[in-house]
Every structure is written in structure tokens, then in C-alpha cells.
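According to Swiss-Prot:
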type	residues	note
DOMAIN	67-154	domain 'ABM'
MUTAGEN	TYR53 to Ala	No effect in heme-degrading activity
MUTAGEN	ILE73 to Arg	No effect in heme-binding activity. 28.9% reduction of heme-degrading activity compared to wild-type
MUTAGEN	TYR87 to Ala	No effect in heme-binding activity. 37.0% reduction of heme-degrading activity compared to wild-type
MUTAGEN	PHE126 to Arg	No effect in heme-binding activity. 24.8% reduction of heme-degrading activity compared to wild-type
MUTAGEN	TRP129 to Arg	No effect in heme-binding activity. 64.6% reduction of heme-degrading activity compared to wild-type
MUTAGEN	TRP129 to Ala	61.9% reduction of heme-degrading activity compared to wild-type
MUTAGEN	SER135 to Ala	21.9% reduction of heme-degrading activity compared to wild-type
MUTAGEN	THR139 to Ala	25.5% reduction of heme-degrading activity compared to wild-type
MUTAGEN	MET142 to Ala	24.8% reduction of heme-degrading activity compared to wild-type
Amino acid sequence: MKKVFITTGTEHYLRQLMANYTGGNVTLLQNFSQSLLYQESTGEKLFQEGAEYRVLQSSGSIKGFGVVVFEYIHLRDEEIPIFLQMYQRASLHFSETPGLQSTKLTKAMNMNKFLIISFWDSEVFFHDWKKSPLSKEITNIMRKNNTQSGFSHEDIYHYPEFSHDAK
């Protein structure tokens, strides 16, 4: 089973962790307020702290540049089938979405917290997608079904990482 592991910390600390794990598939992602390490693996996580998600669906391939968007969605048990059906329907159009490199639908290992991870050529393409009819339809359906999507949030990170920390 493929998993995604995420841990956060200062850039300096995360770079030290990366230096210790030369063989691992670990990527440093950053925005202007936060840094995180992202690992995809069928094995064990390389760091002790952080979140663990099971990959439910994956499409596309990562080019090695751009932005990564993390969309966190908390759902009640009865909302999960509706959400999964909407995601499945939307995923049929991902290959046609300009600037979209890859998507991953993941679920936290011990709660009804989903994380949609999408890799984009640039932040502009992501914002264009959010304005698209399909994205708006999904948002409206979630609101109509009284989901907790209003409590969800998204974070945008750049890759490859940039360096603030000369240490």
C-alpha cells in the first residue's frame, strides 16, 4: 500500500533530516511561511513526527518543478461516499486540465480527513482550475450536502525548494 508522509519544521531542521536520508524519496516543499518534507513510499516513513496518509487514487506524473497544493477536507462518515463519487467524476477530466501534472487522493490513517495533493506547472493554473465550472460544481455539491468543507483549507508550496537559510 502506497503512503504519503508529511512532517513540518524549520527549513534548517528539515534540510538536516534530508541529509540523513540520502536514499529516501523525500522532497522539501516551501512557501513563504512554512516548510515541510513530503515522502511517498510503500515502506516505512523516514521521519519520526508528522502525518501519515494512505494513497487511494493517483494520476499523472510529477515534472520536478512548479507548485504543490494540499487541500485538506474533513468529512463525516455519511459524506464520504458523496465526496468519493465527486472526486472520481472530476478525476476523469484531470488529464485535460491545463498545467496539472499529477494528483493524489489520500486519506489519513486514523480519521476521516482527506488530503488532495495536486502538482501544477504554476500557481496560475491552480487558480484557473478553482474558477472552472467543474471545480465550482464540486464546491456547490459539497455545500448543498452540508459537508464540513467550510472547515477545510488549502496550502500551496513551491518546488524545487528555494533557500532562505544559509546554515
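All positions are counted from 1 along the displayed chain.
A Cβ is built for glycine as well, from the same backbone N, Cα and C atoms used for every other residue.
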Per-state residue totals over the domain 'ABM' (67-154) - DSSP helix, strand, coil: 42 helix, 27 strand, 19 coil
Residue among the mutagenesis positions TYR87, TRP129 whose Cβ has the most other Cβ atoms within 10 Å: TRP129
Of the mutagenesis positions listed as TYR53, ILE73, TYR87, PHE126, TRP129, the one whose CA lies nearest the CA of SER135 (mutagenesis position): TRP129
Rounded distance in angstrom between the Cα atoms of PHE126 (mutagenesis position) and TYR87 (mutagenesis position): 16
Around the Cβ of TYR53 (mutagenesis position), the count of other Cβ atoms that are within 10 Å: 21
Secondary structure of TYR53 (mutagenesis position) (DSSP, helix/strand/coil): strand
Spatially closest candidate among ILE73, TYR87, THR139, the listed mutagenesis positions, to TRP129 (mutagenesis position) (Cα to Cα): THR139
Pairwise Cα distance for TYR87 (mutagenesis position)/THR139 (mutagenesis position) [Å, integer]: 11
Surrounding CB atoms that lie within 10 Å of the CB of PHE126 (mutagenesis position), all protein chains: 23
Per-region confidence, the domain 'ABM' (67-154) (mean pLDDT, whole number): 86
ILE73 (mutagenesis position) CB neighbourhood, other CB atoms within 10 A: 22
